[in-house]
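All remarks here apply to the structure that follows.
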Amino acid sequence: MADTQYILPNDIGVSSLDCREAFRLLSPTERLYAHHLSRAAWYGGLAVLLQTSPEAPYIYALLSRLFRAQDPDQLRQHALAEGLTEEEYQAFLVYAAGVYSNMGNYKSFGDTKFVPNLPKEKLERVILGSKAAQQHPEEVRSLWQTCGELMFSLEPRLRHLGLGKEGVTTYFSGDCAMEDAKLAQDFLDSQNLSAYNTRLFKVVGQEGKYHYEVRLASVLNTEPALDSELTSKLKSYEFQGNHFQVTRGDYAPILQKVVEHLEKAKAYAANSHQEQMLAQYVESFTQGSIEAHKRGSRFWIQDKGPIVESYIGFIESYRDPFGSRGEFEGFVAMVNKDMSAKFERLVASAEQLLKELPWPPAFEKDKFLTPDFTSLDVLTFAGSGIPAGINIPNYDDLRQTEGFKNVSLGNVLAVAYATKREKLTFMEEEDKDLYIRWKGPSFDVQVGLHELLGHGSGKLFVQDEKGAFNFDQETVINPETGEQIQSWYRSGETWDSKFSTIASSYEECRAESVGLYLCLNPQVLQIFGFEGTDAEDVIYVNWLNMVRAGLLALEFYTPETANWRQAHMQARFVILRVLLEAGEGLVTVTPTTGSDGRPDARVHLDRSKIRSVGKPALERFLRRLQVLKSTGDVVAGRALYEGYAAVTDAPPECFLTLRDTVLLRKESRKLIVQPNTRLEGSEVQLVEYEASAAGLIRSFCERFPEDGPELEEVLTQLATADAQFWRDQVQEAPSGQA
C-alpha cells in the first residue's frame, strides 16, 4: 500500500454543506439567478482539472464514465465479485470522491498527490469489467491506458505540485523552470498584461532560441474581436533575446458554457450593478480580458449587500508555483442575516480599529473604503477547495482605490467547527474542553479580523506611469530605519508579481497576525458578544489554535526540496516561530510519548503572558511585515519571511523531528458534499446528498445531466492537444480518445 502521506484514509470525514433554510428564503427570481450562476461556476470549475496535472482530466472522465453507468452501490456488487474487499472498494470510492472534491488528483490544501489505496491490478479489473467498459470498450480502455500509470505513480517529481524538477504543474509546460517564470513575468509587466488568466508554454525554436507562448483563457481564439483592448496585444514579440507569442483560447469550450449561463443569469439580476457586472464577466471570458474582469469586479464591489452573492473568475494564485496565475473558482451564496449584523458592527468600528495597528498612518490607505462584510451560506463553491473566508477582489489597484468585499462562509465554518475530542492532537488535556466550547466563536472573531482588517489594511507605495507618487517622499519616514522611503512599486508592478513565490503566504501571515493582535481589543470582543471571562477564553483559544496550527503546519513542508506547499500553514508556522522567539515561557512545544507508546508532542501557551509577552512580539513583527510590503522591499521581505519559515532540527524544538510526529498523527481534511440546483419548469429545486464518499460521487454524477459525456470529451481533447508539453510526465492519449 502507498505511503499514508499520499492516500486519503477510508474513515476520512465527509460533511454536507447545509444551506436548505437560506435557499428556502429566496424568491423564485433569486433562485433562478442563483441557479444560473451556480451552473456557470460548476462548468468553469472543470478548468481546474486542466490547471492541476496532465492526467487529471482523464481521471475525471474515467470516473464519470464509470459512475454514470453504475452508481456506487451497483459498482460495489461488481467490484466485490471481481475480488475486491469491502475496504478496497471503499478506498476506491474515497479516492474518486477526493478527485471530485479537489478537482484533480492533488490535494487543494497542501498540493500533495493522492493515489488509490488498493492494488492497481484490482482496480484495473473493476474498470475494464464495468458496465461503462461494456458500453464503450475502446473509450474506457483508452482512458485507463492514458491515466492508469500516472494515477498510481509516486515518482519523486510527481508527489507534489511545483515548477521544473520540484514537481508537477500545468500552469507551465514541463520544461519550464523558475527562470522561465521570472522572464515571463518581466515580459507580462512590460506589456501591462496580467498573469491571472494565463498559462506559459515553452518550445525550443530551430535556431536554438526559446519560443514562449503566453496563452490567455477565452472563448475566442483567432477570431478578430471588435473594439477589444486585447486585440493589439495578440501578436509576436522579441523580449530579452527570446521570442514571445501572446495567444488566447485556453479552455474555450468550457468558458463558452460559463458565458451562456452568465447571460441567462442576467435576466434575473436584482439591479443594474449585477447586470453590468455580469456583462463585463461575459466580456472577460469571451475576450480573455482581465481589464474587463476588473470592470466587472468594480460593479461587484458597488453591489452592496445583495441577497444572492457570487464571484467568478481566475482568482487565487496559491497553486501557481510562481504565485501569479489564478485558479478558476466560482461561488454562489445566500446572506446569513444574524451573523452579518455582527460583521456590520465590526465594519462600523473598522476606521477606529485600523488606528490600533502597529504602523504609522502614512502606511495605511488614504481613505478607508467601507466594504461589505457579510456572513454567507454557500450554495455552490466550484474550484479545488472551499475556504472559510474571502477578501476579494485581489486586484491591487481596485483594492487601493475602489475597496473590496469581505465574506465569511458560515456553513463552511460550521463544518470546520465540528471537532471530536479524541481527534484533538498535541493539546494539554485541560485545554480540550475549553477548546471545543470556544473554537467556533473564536474562529468567527479571527476570520472577521483576518479578512476585514488583515487583508483590508495597509497601503502600497506606488509611482504611476506619469511618475507621480501616492505618498509624500519628503515627509514619510520608514519606522524601521528612521530614513525616507527608498523603494516602492513602479507602474505595472503588483504585490503578486513583485513578491511572487512568497506573496500569498506572506500576506496570509500578515492577516493572521492582525487577527491575533486585534482580538485582544475588548471593543472587538464586545461586538461579537463576549465580555469578562468569556472574552478571555475566546482570546486564549484563538491564540492556542494558532500555535497548535503552527505545529500541524509541518505536514505541509517538504524537507527534500525545503518547500512549503500551503500558504496559510506556512504563515501559521511563521507565527509560531515568532511567538517561540518571544521567550519567557509564552509558548513551549515539548516532545512526549503518547499513551499508545508512539512519539507525541504537547503545545503549551501561558495565557498569563499573551498580553505582556505575546502582544509586543507580534507588534514588532507585524510592523516589519507591513513596512516591507508597503515599500515593495522584496529582498528584505524575503529574508525576514524565509528566515522564520525555515524548518531545521535545531534545538530546543527540533522541528524536522517533530514533523515525523505530526505526520504520524495527522488528520485528513474533511471532504464536503455540495447540493445541486435543478430547473423543473420555471422552478428551481435544491437537491441534497448524504454525507459520504458515495453521496459526494452522486452529487457530481448529477451535476451535468444534459451534457456530461460531451464535457468529458471536451476535457480529454483539450488535455490531449497539450499533452506534448508534458511528454516526460504523461503518455499522450491514444487516438480515438473520448
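Each residue, glycine too, has its Cβ placed from N, Cα and C.
The following features are taken from Swiss-Prot:
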type	residues	note
MUTAGEN	Cys176 to Ala	25% to 35% of wild-type activity
MUTAGEN	Cys176 to Glu or Gly	Loss of activity
MUTAGEN	His450 to Tyr	Loss of activity and zinc binding
BINDING	His450, His455, Glu508	Zn(2+) binding site
MUTAGEN	Glu451 to Ala or Asp	Loss of activity
ACT_SITE	Glu451	active site
MUTAGEN	His455 to Tyr	Loss of activity and zinc binding
Which Cβ among the mutagenesis positions (His450, His455) has the fewest C-beta neighbours inside 10 Å?
His455
Which one of the recorded positions (Glu451, Glu508) has its C-beta surrounded by the most other C-beta atoms within 10 angstroms?
Glu451
So if I measure Cβ to Cβ from Cys176 (mutagenesis position) and keep only same-chain residues at least 6 apart in sequence, which ones fall under 8 Å?
Leu163, Gly164, Leu200, Lys202
Which whole-number value in Å describes the distance between the Cα atoms of Glu508 (Zn(2+) binding site) and Glu451 (mutagenesis position)?
10
In three-state DSSP terms, the structure that Glu508 (Zn(2+) binding site) belongs to:
helix
Residues flanking the Zn(2+) site, with Cβ no more than 8 Å from the Cβ centroid of His450, His455, Glu508 and excluding those residues themselves:
Gly389, Asn391, Glu451, Gly454, Glu507, Arg510, Ala511, Glu512, Val514, Gly515
Which secondary structure state does DSSP assign to Cys176 (mutagenesis position), in the simple three-class scheme?
coil
